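Lifted from Swiss-Prot, the feature list:
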type	residues	note
ACT_SITE	Lys182	active site, proton donor
BINDING	Arg40, Lys47, Asp68, Leu69, Val88, Ala89, Thr90, Tyr178, Lys182, Leu207, Gly208, Leu209, Val210, Thr222	NADP(+) binding site
VARIANT	His113 to Arg	In strain: cv. B73
VARIANT	Pro146 to Ser	In strain: cv. B73
VARIANT	Gln184 to Arg	In strain: cv. B73
Amino acid sequence: MAEKESNGVRVCVTGGAGFIGSWLVRKLLEKGYTVHATLRNTGDEAKAGLLRRLVPGAAERLRLFQADLFDAATFAPAIAGCQFVFLVATPFGLDSAGSQYKSTAEAVVDAVHAILRQCEESRTVKRVIHTASVAAASPLLEEEVPASGVGYRDFIDESCWTSLNVDYPLRSAHFDKYILSKLQSEQELLSYNNGESPAFEVVTLPLGLVAGDTVLGRAPETVESAVAPVSRSEPYFGLLRILQQLLGSLPLVHVDDVCDALVFCMERRPSVAGRFLCAAAYPTIHDVVAHYASKFPHLDILKETTEAVATVRPARDRLGELGFKYKYGMEEILDSSVACAARLGSLDASKLGLQKG
């Protein structure tokens, strides 16, 4: 969509102050769109002020709305008048305690129902685009493999759905809760496309591990995980190991490519709907460690354990078939993640041999 076509077009970004949401808000404002961004607390000046300062001179095209996942009706004012709605990922640690819901998954599914209804009632929404997670697209087989007990499909693709009935090494009850919320919310959203007369299209993008850079003042957890072999952070390195066991590889994508893909799906004409995996590279932890060891030979890089994992690649690139192109490969994602972490103080730039700033 040309910039002149974006003039007057209103889009809603839920979770606008988050890692992906803030980058997306900036990109949309730069392209000339009017953005309705939701925050859990518009009185939090650190977050609200950051969004207002993202693009100089664009403040008049940014409206901030207070909305809470556990009170889905609060999203209605932000959605009203918008032609496109971006449902950005739920915060990993969101706590349902004190709400009417038994779990985050229950709250998310209820919010999906409410938001879809609000989009219908708006009579303006043309497309809803959701940042899903590749963690809900595991190629693990339900049948046990005699040698290891764990097996994978030959490829990962959009037909893969994570089964919580399959055990795998390093499985975590905490991570299971996250998977369940992402799994159920994505399936609920996609089911809308199969209704009798849907009022708009739904697109979901199951994202790989999102890293690279941030406009926030701290390194996001996924960036911390991407640089874990360099920082030697065992907890963040543990997330890489869990993902590799779950997925048979470590899908990576740069946050800028994620937001380009989201905008691509919004601007796609005349129609786009359904599920599209979004990852630029599918390395193993061994590949990531090897890159860092080559880049920083003077450092003691945290290495992978000896457990064997099959390397599962994508069967196809459905986004690419539509015309989307990734700008960042594995090396660029990892290198920019290190630079980001060093800039924000999560890594010691002097030890890396980098200039901080």
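Residue positions begin at 1 at the first shown residue.
Each residue, glycine too, has its Cβ placed from N, Cα and C.
This is the original sequence, none of the listed changes applied.
Reduced to three states, the DSSP call for His113 (variant position) is helix. Gly208 (NADP(+) binding site) has Lys182 as its nearest neighbour among the recorded positions His113, Lys182, Gln184, going by CA to CA distance.
The sparsest Cβ neighbourhood within 10 Å, among the listed recorded positions (Arg40, His113, Lys182), is found at His113. If you take the Cα of His113 (variant position) and the Cα of the residue listed as 'active site, proton donor', they are about 14 angstrom apart, rounded to a whole number. For Val210 (NADP(+) binding site) paired with Lys182 (active site, proton donor), the C-alpha to C-alpha distance reads 15 Å. Each of the recorded positions Gln184, Gly208 was ranked by the number of other C-beta atoms within 10 Å, and first place falls to Gly208. Comparing C-alpha positions, the residue listed as 'active site, proton donor' sits nearest to Val88 among the binding-site residues Arg40, Asp68, Val88. Here the C-alpha separation of Asp68 (NADP(+) binding site) and Gln184 (variant position) works out to 19 Å.
Once Cβ contacts within 10 Å are tallied over all protein chains shown, the binding-site residues Val88, Val210 are led by Val210.
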